[in-house]
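**Student:** Reproduced below are the annotations present in Swiss-Prot:
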BINDING   ARG21, ASP22, ASP73, ASP75, ASP81  Ca(2+) 1 binding site
BINDING   ASP22, ASP27, ASP73, TYR74, ASP75  Ca(2+) 2 binding site
DOMAIN    1-104  domain 'C2'
MUTAGEN   ASP22 to Ala  Impaired Ca(2+)-dependent phospholipids binding; when associated with A-27
MUTAGEN   ASP27 to Ala  Impaired Ca(2+)-dependent phospholipids binding; when associated with A-22
Amino acid sequence: MENLVGLLRIHVKRGVNLAIRDISSSDPYIVVHCGKQKLKTRVVKHSVNPEWNDDLTLSVTDPNLPIKLTVYDYDLLSADDKMGEAEFHIGPFIEAIKFAHQLGPGLPNGTIIKKIEPSRKNCLSESSHIVLNQGKIVQNMFLRLQHVECGEVELQLEWIDVPGSRGI
């Protein structure tokens with residue numbers, strides 16, 4: 001616990017226009033890596049527009065480590081096919097949380113705390129807003145998959161403070 005900063009809940013919402021890796025569709029799932037941690041979503045059969053709505057929770061010990069996301073096509077009889085990957089950093093999200101704490105309570109629901117634009121330094125496909133949503137600070141993002149012909153993944157990040165951790 002002494003190295004734990006907090007928990008990051010990644011709500012993997014959906015994939016959009018993912019690559020076809022089987023005859024006419026794919027059976028996608030996502031693997032998320034951060035440091036030595038590895039988490040994965042469930043497989044959604046026969047879809048290039050899967051709705052996962054899976055929550056994956058990472059223990060954050062170093063907020064400077066990138067979070068890597070890889071989409072795979074599940075295959076029963078052979079190795080799973082890679083369908084693209086993306087990477088993001090939680091530094092801007094943590095900065096926004098610190099800023100919101102400095103502002104104190106009383107911010108109205110829906111307040112945009114920070115806006116992050118797509119750039120060559122990130123995998124965002126559109127502006128990403130960090131907002132106050134029902135008392136929680138969340139970041140919504142669409143990530144454009146790299147090393148593949150098409151596809152995006154929609155995520156929502158939520159920070160969870162853990163009593164006894166270093167905190168942010």
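Note: Cβ is positioned from N, Cα and C throughout, glycine not excepted.
Map the listed features onto the structure and describe their local environment.
**Tutor:** Within 10 Å of the C-beta atom of ARG21 (Ca(2+) 1 binding site) sit 20 other C-beta atoms, taking all shown protein chains into account.
A C-beta separation below 8 Å, combined with a sequence spacing of at least six in one chain, links TYR74 (Ca(2+) 2 binding site) to ASP27, PRO28, TYR29, VAL43, ASP80. According to its DSSP assignment, TYR74 (Ca(2+) 2 binding site) is coil.
Counting residues of the domain 'C2' (1-104) by DSSP class, helix then strand then coil, yields 13 helix, 47 strand, 44 coil.
The 10 Å shell around the Cβ of ASP27 (mutagenesis position) contains 20 further Cβ atoms across the protein chains shown.
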**Student:** Give me the CA-CA distance between ASP73 (Ca(2+) 1 binding site) and ASP22 (mutagenesis position), in Å, as a whole number.
**Tutor:** 8
**Student:** Just the number: how many Å between the Cα atoms of ASP75 (Ca(2+) 1 binding site) and ASP22 (mutagenesis position)?
**Tutor:** 9
**Student:** What is the set of residues, excluding ARG21, ASP22, ASP73, ASP75, ASP81, whose C-beta falls within 8 angstroms of the centroid of the C-beta atoms at the Ca(2+) 1 site?
**Tutor:** SER26, ASP27, TYR72, TYR74, ASP80, MET83
**Student:** Give me the non-local Cβ neighbours of ASP81 (Ca(2+) 1 binding site): same chain, 6+ apart in sequence, Cβ-Cβ under 8 Å, ordered along the sequence.
**Tutor:** ARG21, SER26, TYR72, ASP73, ASP75
**Student:** Taking the Cβ of ASP75 (Ca(2+) 1 binding site) as the centre, how many other Cβ atoms fall within a 10 Å radius?
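**Tutor:** Excluding its own Cβ, the number within 10 Å is 13.
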**Student:** Sort out for me which one of ASP22, ASP73 has the most neighbouring CB atoms within 10 A, since those are the recorded positions we care about.
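**Tutor:** Buried the deepest by this measure is ASP73.
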